[in-house]
Each structure stands twice: as C-alpha cells, then as structure tokens.
Amino acid sequence: MDWGTELWDQFEVLERHTQWGLDLLDRYVKFVKERTEVEQAYAKQLRSLVKKYLPKRPAKDDPESKFSQQQSFVQILQEVNDFAGQRELVAENLSVRVCLELTKYSQEMKQERKMHFQEGRRAQQQLENGFKQLENSKRKFERDCREAEKAAQTAERLDQDINATKADVEKAKQQAHLRSHMAEESKNEYAAQLQRFNRDQAHFYFSQMPQIFDKLQDMDERRATRLGAGYGLLSEAELEVVPIIAKCLEGMKVAANAVDPKNDSHVLIELHKSGFARPGDVEFEDFSQPMNRAPSDSSLGTPSDGRPELRGPGRSRTKRWPFGKKNKPRPPPLSPLGGPVPSALPNGPPSPRSGRDPLAILSEISKSVKPRLASFRSLRGSRGTVVTEDFSHLPPEQQRKRLQQQLEERSRELQKEVDQREALKKMKDVYEKTPQMGDPASLEPQIAETLSNIERLKLEVQKYEAWLAEAESRVLSNRGDSLSRHARPPDPPASAPPDSSSNSASQDTKESSEEPPSEESQDTPIYTEFDEDFEEEPTSPIGHCVAIYHFEGSSEGTISMAEGEDLSLMEEDKGDGWTRVRRKEGGEGYVPTSYLRVTLN
C-alpha cells in the first residue's frame, strides 16, 4: 500500500503528517541534548565529590594511607572517578552520534519535503489553470450559441416580413450565418480544451501526484528509520560503557573486601609503637616512721648545702604515665610570712629552687619540676620539639624504624651511584678504544662527581648504621627492663599499726645493727618519689645562647655562667622567666632568661 493510491486526495493530511514527523525528530534531538547536559553535570558533580574526599597529602606523607580502610576508600573514590569518566563518554557519544547527526539529517529532510510539496503545488496550479481555460471556452461557446440562435431567429422574422426589403433580409441571413460559424468554432475550441483538461487531470491524479506522494512516503519512512536508529543509539551508548562500569563496580567490591582489620591494627602498632618500657611498681612510702626535718639529718640523704641527692642512671625508674601533659613550673612557694622567697639575684626573676628545708625543697620540686624526657615531648606534640637528624626526638621504636628507612634509602642511592660509576667507566673504555664516538676526558667531571657522591653516601650509611645499632640496643634494653619488672613480684608494703611505732623503731634499729648499710637502704621512700624528676635522657640542643651578664647560680636547680659564655639551649622559657641551658664542659641548669641572648636552630 502506498500513499499515491490510497491517499490520492489527502494532500493536506500528508503535509501535516510529514511536518509532525520532522517535529518529532527535532524533539528527540532536543531531548538527547538535554540528556547529554544531565550526564555532563552528573559526571562533573561526581568528579567534584571525588576531589573533595580524596586525601590532600601525598600517600608517602600521610600515615593514614597505610591503613587498608583508607586505601579501600581511596580506591572506591578512584572507581567513582572512573565511573564519572564513563558518564562523560556517554554524553560525548550521544552528542556526536545523535545530536549532530540527527540535526544534520533533519535539515536535509526539511529541504526534501519542501521540494516535494512545491512540486505538488505547481501541479495543482497547472490543473487549476487548465480548468479555468476550460470554463472560459465553455462560456464562450455558450455565448456564441445564443448569439447564433438569436441571429437565425432575426433572419427568419425578416424573411417572413413583407415590409422588409430584400437587402435587409440578405443582411440578416449573412449575420445569422456568421454567428452560426462562430458558434461552431467555439464549440470546437471548447471540445479541444475539454479534451486537454481531461488529459491533464488524469495525468495529475493518476501519475503526477501519486509520484509526489510516493516520494513523500519514502522520505517519511526513511526519516522514521533514522529516528529508530537514533533511539537505538541511546541504548548503545549505555551498553558500550557497561563493561567498564561493571569493572568499576567490581573494583569497589574488591576494595570493600580488601579491608583488613587485623592488618590495620598491626599497622597502627608499627606507626605508633614507642618502644618505651612499661612503668614499674609504685613503691610503698611509709609515713608512720618519725622524720627529722632538720637539714643536717643524714637519714634524708640531703647534702649539707640543702640540695637533694640525685640518683644515678642505674637506679632510675620508668615514668608512671607517659601520656599526661607536662605542666609549666609553678611560681616559687611563699615564705612562712606569706611573701615570696627572696631571689638569689637582687633584680632577677625568682629562683626555681629556693629554700633550704629538704621537705620544702622536695615539695617545690614535686609541684614545679616535671619530667622532660625528649621522647615524652614527642608524644604530647610540644611546639618546642626539634627534629634531629638521628630522629632522637621520636620514641625508640619509631626512631629505629625511621633510621631503618633512611638507611635503606641511602643504600639504594649508593647502589645507584655505584652502577652509574661502572657505566661511566665502561663508556670511557669505549671512547678510549674508539675515539670517534666521543672524548674520554669529557666523562671525567661526571666520574669525579659520582665518586664524591659515593664517598658521601658511604659516610651517611655508616652514620645511620651506628645510629640504628644504638636505637636497636635501646629498644632491646627497654624490652628487657619491662620484662624483668613484669616478672618480678611486687614487694609487700611494710606498714605498721599506728600504736606500734616504738616497736617499729626498735625493730629498725635492730635490723640496721645486724646488716651493713647499703646504698639502696639509705634511700628513703620520700626520695624514691622524686627521683624521676631528676632523671632525663640526654636531649639535643634546640639552639644556642650567649650570657649577657654574669650569674652566680647559687639557688637549687640553677647553674652559674660568666658574661659572654656560649651555652647550649636545652629548653625554652615556659613563662616563668627561667631557661634551661647546658655548659660546654658539662652540667645543665636554669638561668634567668633576661640574662641571655638566644638563637634557636
């Protein structure tokens, strides 16, 4: 079935239908264009989302990147980013294959449709013109027939009239004959025009217009076929990216399955294991025994100058709780009259170690002086922490790992330089054997530079090996101390009832007479409590300073210095007016901050 046969009289219907088909094509192109914009906006938002949640720091500088949870999350973000790329690819394919192609095809269809309908309208106009000519010839024939009949009647009337002259009769007959001849010619013209119109009309309805309608049908069917193919491109663009999107989803699933809680726990241990030994048992302090508060009493273990005796390194104890914050030294205690203790300097800041009474000294120390281990500074993240080359600012375990990393890096660099030196030597030998390939002397600067780098890296490797050995020994020592303390059972407290103080005193006297006094028995519990305040691991200086004025350093915890003396800065002023320094010949202590000119590293 075709339009030329079945719809020969539906010219306007076909015109509306073909216009609707082209409008539908344009609507689909517009839909795909907006769909492309949606895909592009979706991909852009996905990329922005991924960029927002990706780690800002490089993986090598981000400790969190070592955890499988973080790695899986980053992998999921990367898969989402790849997914966004596939959405962009869908948008690009739709834009090129559908929007551009169908827009161009729609313009071609509009031109073809316009041409066909112009041809049909010309045929209609020609047929209408033929019909008008037929009508004109018909009216002329009708008019001529009436005129001929009228002339014949007039001639017949004059012929019968006896009063009419012979000349009038002849004239009337001639006029009737002329009119009859004109009517005959009009008849022949009308018949010819009618025959011509019928032929044109048959050609119009049976040949010309059916051909035009068939062309319109073919055009519309081609348009519909192309539109259906455009519908298919919409799904094909999606199907093309389905395998990649499936891989993205599979990658997300793999990332989800890659989360390893046990490994993350192990990584946390590797990152933050300090290597410190666990705290030992808290010693029992017996306050039931009478104590003499005189400064000269030797039972307190206080020297005659009023300074408490510091315990040696072999008797140091582990810190009780390494995670507590260190407080700044408190102001000096008040005198019995309520005022501050006089300073050793007339115009200087108050001394951090004032007073001569041992118990007052110990009370002041326990309130003002806190442990200053370098490793504990790193745990609390103090602003005064100084990053040293040997990583001594880190806990022992972390120091060992960082030193191991540095040693491996230096070893790789050393091997690279050695390989480069060997390659340069081989190239030099080739140049010497075949001078046309190059000048051997041109390689001397590179060889010399490589040798210099090798020597430098060897020294660095030796340096890091020594530091690593020291750090490993410290870690092993801490582990051994911790295990030995853990294995040793705690000492039972030697407490006595309040009403048996005399018996306890006599028993102590008896035991002391039977056993020789030892170094450990001479240390009373009150000194055991404060020995950790005096024991510090050696730390690296954070700067240097020069003494502007002379300072005697007669108070407890201070150190003397001469005007112009160079000192190492060990700890900055915490706001109390005192700074801890170290002398070149040894010895550390506090001096007034206003007496120094400080330069930080």
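Note: Cβ is positioned from N, Cα and C throughout, glycine not excepted.
Just so you know, the substitutions we noted aren't modelled in this structure.
Listed features, source Swiss-Prot:
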{"type": "DOMAIN", "residues": "1-264", "note": "domain 'F-BAR'"}
{"type": "DOMAIN", "residues": "393-470", "note": "domain 'REM-1'"}
{"type": "MUTAGEN", "residues": "Ile454 to Ser", "note": "Abrogates interaction with CDC42"}
{"type": "MUTAGEN", "residues": "Leu468 to Ser", "note": "Impairs interaction with CDC42"}
{"type": "DOMAIN", "residues": "540-601", "note": "domain 'SH3'"}
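Helix, strand and coil content of the domain 'SH3' (540-601), in residues and according to DSSP, is 3 helix, 29 strand, 30 coil. The DSSP secondary structure for Ile454 (mutagenesis position) is helix. Sorting the domain 'REM-1' (393-470) by DSSP state (H, G, I as helix; E, B as strand; all else coil) yields 72 helix, 0 strand, 6 coil.
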